[in-house]
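According to Swiss-Prot, the features are:
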type	residues	note
MUTAGEN	PRO9 to Lys	Increase in inhibition potency towards fetal muscle-type nAChR (3-fold) and adult nAChR (4-fold). Increase in lethality towards fish (3.4-fold)
Amino acid sequence: YCCHPACGPNFSC
């Protein structure tokens, strides 16, 4: 997953 603002549309926690 990608859990920081820079992930943009890929943001996931």
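The backbone N, Cα and C atoms fix where each Cβ goes, glycine too.
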Quiz item: By the DSSP assignment reduced to helix, strand and coil, which category contains PRO9 (mutagenesis position)?
Solution: helix
Quiz item: If you draw a 10 Å sphere on the Cβ of PRO9 (mutagenesis position), how many other Cβ atoms land inside?
Solution: 6
